[in-house]
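*Asks:* Supplied in structure tokens, the structure appears directly below.
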Amino acid sequence: ACVGDGQRCASWSGPYCCDGYYCSCRSMPYCRCRNNS
């Protein structure tokens, strides 16, 4: 399963973002999925 917009993600181990999203780690300490459009 993948996670969507605003959900917590981890680029190195998952959970991974759904298609159309990328894992943004700017808002530490957690990474969150952002729309990549």
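From the backbone N, Cα and C atoms, a Cβ is placed for every residue, glycine too.
At each noted position, the model has the original residue.
Record note (Swiss-Prot) on the mutagenesis of ARG8 to Ala: 51-fold decrease in binding affinity and no change in lethal dose. Mutagenesis annotation in Swiss-Prot: ASP19 to Ala, described as No change in binding affinity and 2.9-fold decrease in toxicity; the structure shown retains the original residue. Quoted from Swiss-Prot, the note on mutagenesis experiment ARG26 to Ala is: 16-fold decrease in binding affinity and no change in lethal dose. TYR30 to Phe appears in Swiss-Prot as a mutagenesis experiment; the accompanying note says: 16-fold decrease in binding affinity and no change in lethal dose. Listed in Swiss-Prot is the mutagenesis experiment TYR30 to Ala, annotated as follows: 58-fold decrease in binding affinity and 5.1-fold decrease in toxicity. Swiss-Prot lists ARG32 to Ala among its mutagenesis entries, and the accompanying note reads: 24-fold decrease in binding affinity and 2.3-fold decrease in toxicity.
How buried are the listed features, and what sits near them?
*Replies:* In the three-state DSSP assignment, the secondary structure recorded for ARG8 (mutagenesis position) is strand. Here the Cβ of ARG8 (mutagenesis position) has 11 other Cβ atoms within 10 Å, regardless of which shown protein chain they belong to.
Other C-beta atoms found within 10 angstroms of the C-beta of ASP19 (mutagenesis position) number 6, with every protein chain shown included. DSSP assigns ASP19 (mutagenesis position) to coil, not to a helix or a strand.
Following the DSSP three-state reduction, the secondary structure of ARG26 (mutagenesis position) is coil. All chains included, 7 other C-beta atoms sit within 10 angstroms of the C-beta of ARG26 (mutagenesis position).
In sequence order, ARG8 are the residues of the chain that are 6 or more apart from TYR30 (mutagenesis position) and have a CB within less than 8 Å of its CB.
A 10 Å cutoff on Cβ-Cβ distances gives ARG32 (mutagenesis position) a total of 17 other Cβ atoms nearby, all chains included.
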*Asks:* Distance check, please: Cα of ASP19 (mutagenesis position) against Cα of ARG32 (mutagenesis position), rounded to an integer number of angstrom.
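*Replies:* On Cα coordinates alone, these residues lie 14 Å apart.
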